Amino acid sequence: MKIFVKTLKGTHFEIEVKPEDSVVDVKKNIESVQGADVYPAAKQMLIHQGKVLKDETTIEENKVAENSFIVIMMNKSKPASAAASSASAGTSQAKSIPPSTSQPSISPQTPASVSAPVAPAPTRPPPPAPTPTPAPVAATETVTTPIPEPVPATISSSTPAPDSAPVGSQGDVYGQAASNLAAGSNLESTIQQILDMGGGTWDRETVVLALRAAFNNPERAVEYLYTGIPEQAEVPPVARPPASAGQPANPPAQTQQPAAAPASGPNANPLDLFPQGLPNVGGNPGAGTLDFLRNSQQFQALRAMVQANPQVLQPMLQELGKQNPNLMRLIQDHQADFLRLINEPVEGGGESGNLLGQMAAGMPQPQAIQVTHEEREAIERLEAMGFERALVLEVFFACNKNEELAANYLLDHMHEFEE
């Protein structure tokens, strides 16, 4: 019978197969038709309806009917030397991660308590890296989709919970929320994994800058590397030595702030938690350094929104760093206190409801994205591999409209999408 073989570039060709042919036989057939220099059988990967076909299975077992199509991809060659194989261990982990050690990038939002993805400022800040400018696109078609979450690559960085983290169920939720953040000894391995993933596309300083902008979230850092690092992250933070064990941490020096409206009036910037300046902290050594946040209506509203939708914490912290950098530095210095406060139960509604609405109004909304005719065809080809349109759109735009990168991600994480 006749079947069609499609490539990621949009071309296709036909071959003759038998229902009892194994996948290995089909690969050899493609090699003989197209040439060993173009499609060597050993490097071929065949996909049908979103699933990679195993070599030992047959065409009939995989339900490949006459005049149907399969998608062909080429596996990358692996280094043969032992030294090279040990050095590439981080790369293989970055490309394919078992579901037991990583969380799907596209998953329902269920945890009620979250951890703060806050990274301490490095003592040796790297110089700013140029932000890549996306090429202009001719607008011919419109696809309406929400702004995608970062999904170009999932790098698992298991971060242990700090001693002050809640115990029991809250601790479990914290572990889930923190599993995608790199910290401590895992940070260096995460940097190396991203460098290996890029294959020389980025230098180390650029990767460190992207991680700092993403508060050590590897997924968001990779997204920044493809789409551009926010300008706010390109300003190196001030290097600060850690506070000694016998002395309480002092808050950073206060910069002069403009006169603010009375406390009873509305706050024009809901994410500027203290428009009149930070209160005096550290007066009570027995209390948490950030306990003064409890009295802030803006923080109460932020906490309610984060507990309802944990994914808004990242953009909120980025905006907070712009509106109130002094408070952001204080949070970075006292992450455990911030985690404890952000996970405390929300009490009452009252005025915090209005502030919640103000914050929600400032969050990104679904927007119309223009695509060209070629990009629309690329989206349709990804759909033809057996994936849902919504998932294809999210991955395609998160991968900066790189069809091959999107296809690789979809195939590497298809077991997560099936769940």
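All positions are counted from 1 along the displayed chain.
Here the Cβ of each residue, glycine as well, is placed from N, Cα and C on the backbone.
Substituted residues are absent from this model; it holds the original ones throughout.
Under DSSP, the residues of the domain 'Ubiquitin-like' (1-79) split into helix, strand and coil as follows: 15 helix, 25 strand, 39 coil. Taken from Swiss-Prot, the feature domain 'Ubiquitin-like' applies to 1-79.
Across the range of the domain 'UBA 1' (185-228), the DSSP-based residue counts are 34 helix, 0 strand, 10 coil. Taken from Swiss-Prot, the feature domain 'UBA 1' applies to 185-228.
The domain 'STI1' annotation in Swiss-Prot covers 288-331.
Sequence annotations record features per position, and here Swiss-Prot assigns domain 'UBA 2' to 372-413 based on sequence analysis. Note on the domain 'UBA 2' (372-413): DSSP counts are 32 helix, 0 strand, 10 coil.
A mutagenesis experiment is reported in Swiss-Prot for this position, Leu8 to Ala, and the note states: Abolishes interaction with RPN10.
The annotation that Swiss-Prot gives for the mutagenesis experiment Ile47 to Ala reads: Abolishes interaction with RPN10. With a cut-off of 8 Å between CB atoms and residues at least 6 apart in sequence, the same chain places Leu53, Ile70, Val71, Ile72, Met73, Met385, Gly386, Leu411 near Ile47 (mutagenesis position), listed in sequence order.
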Model confidence over the domain 'UBA 2' (372-413) (mean pLDDT, whole number): 86
Secondary structure composition of the domain 'STI1' (288-331) [DSSP: H/G/I, E/B, coil]: 38 helix, 0 strand, 6 coil
